[in-house]
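Working notes, beginning with the structure itself.
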Amino acid sequence: MFENINEDRGQVGIGTLIVFIAMVLVAAIAAGVLVNTAGFLQATAEDAGQQSVNKVTNRVDVVNAHGLVNKTGEERTVDQIFLTVRLAAGSGSVSLEDTTVKYLSETTARTLTYNDTVTGSDTADPANLTTGNNFTAGVLEDGDDSFEVLNEQSDRAEMVINTSTVEGDNTNGTATGQTVKLDITSRNGGTAQVILTMPQQLAGKDNNDPIAL
């Protein structure tokens with residue numbers, strides 16, 4: 001009788017041990033899965049955070065803007081827009097070749113991409129902007145000859161938009177009093193916005209006269 005009791009106790013002990021080992025293995029596997037998941041989530045969060053930082057910091061600032069007057073008969077418009085840009089504070093490098101400009105006026109909405117029209121002296125030639133889907137740029141200051149990439153705070157470039165071609169046929173540019181909104185977006189998604197209002201009066205201005213915007 002007592003021998004049977006001892007055998008039963010031994011079987012129960014072995015069974016309990018097997019169950020315990022199985023529980024330990026399951027817990028270890030679960031812990032490994034949790035660690036891997038946590039690592040993946042952390043890496044994903046870091047990537048998303050870096051992308052958000054890039055969108056905020058990797059962009060240009062518009063230092064100033066001016067236009068050129070187009071005089072056709074008695075009509076005067078602004079047919080070219082010039083923007084002096086530099087890197088925003090804390091920004092990484094920005095390639096103008098990979099930059100887009102969203103152009104929005106009272107009559108036109110377009111997304112402009114970069115068109116290399118510079119001459120041998122890195123001066124932009126707006127006359128070569130023959131389609132309404134492009135902007136161009138020239139170098140103003142570039143200490144390491146990296147243009148069309150802005151990679152130092154001292155770098156300056158001049159972005160040029162030919163509003164006559166952007167606004168389309170039968171126009172000579174943007175009319176007096178008209179507002180143009182420009183969203184300049186780098187490859188990383190960082191955006192600088194500038195809103196320009198054309199002067200109310202251009203009387204007395206001749207063809208190609210500069211005008212502050």
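All positions are counted from 1 along the displayed chain.
Heads up, the Cβ atoms here are built off N, Cα and C, so glycines get one too.
Features reported for this protein in Swiss-Prot:
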- ASN70 to Gln: Defects in flagella motility. Decreased glycosylation (MUTAGEN)
- ASN115 to Gln: Defects in flagella motility. Decreased glycosylation (MUTAGEN)
- ASN172 to Gln: Defects in flagella motility. Decreased glycosylation (MUTAGEN)
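Where Swiss-Prot records a feature, it is marked here on the structure.
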| residue | record | DSSP class |
| --- | --- | --- |
| ASN70 | mutagenesis position | strand |
| ASN115 | mutagenesis position | coil |
| ASN172 | mutagenesis position | coil |
ASN115 (mutagenesis position) and ASN70 (mutagenesis position), distance between Cα atoms, whole Å: 22
